[in-house]
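Look at Swiss-Prot and you will find MET35, ARG77, LEU115, GLU156 tagged as substrate binding site. According to Swiss-Prot, the mutagenesis experiment GLY91 to Ala carries the following note: Increases the inhibition by product by about 40%. No effect on substrate affinity. Recorded in Swiss-Prot as a mutagenesis result, GLU156 to Lys carries the remark: Loss of activity.
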Amino acid sequence: MSHPALTQLRALRYCKEIPALDPQLLDWLLLEDSMTKRFEQQGKTVSVTMIREGFVEQNEIPEELPLLPKESRYWLREILLCADGEPWLAGRTVVPVSTLSGPELALQKLGKTPLGRYLFTSSTLTRDFIEIGRDAGLWGRRSRLRLSGKPLLLTELFLPASPLY
């Protein structure tokens with residue numbers, strides 16, 4: 001099962017440098033904190049619509065593979081993050097199987113919990129980079145994050161109803 005927003009997320013073209021954009025737009029795109037929290041600050045109830053979750057092989061993550069360790073399997077989670085039931089963001093998380101040990105096993109059991117609620121409660125969370133991307137007028141970003149030094153890649157596409165626009 002897929003969703004058109006996730007197809008568009010995978011088509012994002014990334015900027016080599018941070019583009020000169022409106023400061024309010026950059027504030028959203030370069031946010032270091034939880035996007036879930038930012039959406040809740042808009043006075044909205046945030047929920048997750050699960051699109052796909054499970055183990056995949058390298059051939060299913062061609063866009064992410066160069067940014068992650070080469071492994072036999074990866075945990076893939078694709079969701080829509082909704083505010084008061086309206087989709088504001090499409091998210092795709094790719095986690096190498098080697099990351100899924102110790103406390104990070106919880107990444108497989110998030111269910112309808114937003115990823116940000118888990119990630120941003122961890123004292124071991126670090127971010128290697130944020131890249132800004134665009135496709136067909138929609139903005140997105142991807143970040144390589146680390147929990148206890150173990151990598152995962154998060155890609156987010158801001159949907160038309162998002163307050164980013």
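Glycine residues also receive a Cβ, built from the backbone N, Cα and C atoms like all the rest.
Features recorded in Swiss-Prot, as mapped to the structure shown.
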residue : record                 : DSSP class
MET35   : substrate binding site : helix
ARG77   : substrate binding site : strand
GLY91   : mutagenesis position   : strand
LEU115  : substrate binding site : helix
GLU156  : mutagenesis position   : strand
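Residues near GLU156 (mutagenesis position) in space but far in sequence (CB under 8 A, at least 6 apart, same chain), listed by position: LEU9, MET35, LEU89, ALA90, GLY91, ARG92, GLY140, ARG141, ARG142. Listed in sequence order, the residues THR36, ILE79, LEU81, LEU89, GLY91, ARG92, THR93, PRO114, GLY116, LEU154 complete the 8 Å Cβ shell around the substrate site centroid, once MET35, ARG77, LEU115, GLU156 themselves are left out.
Taking every pair among MET35, ARG77, LEU115, GLU156, the residues listed as contacting substrate, the largest Cα to Cα separation comes to 16 Å. Counting every protein chain shown, 22 other Cβ atoms lie within 10 Å of the Cβ of ARG77 (substrate binding site).
Neighbour list (LEU115 (substrate binding site), Cβ cut-off 8 Å, at least 6 residues apart, same chain): THR36, ARG77, ILE79, GLY91, THR93, LEU154.
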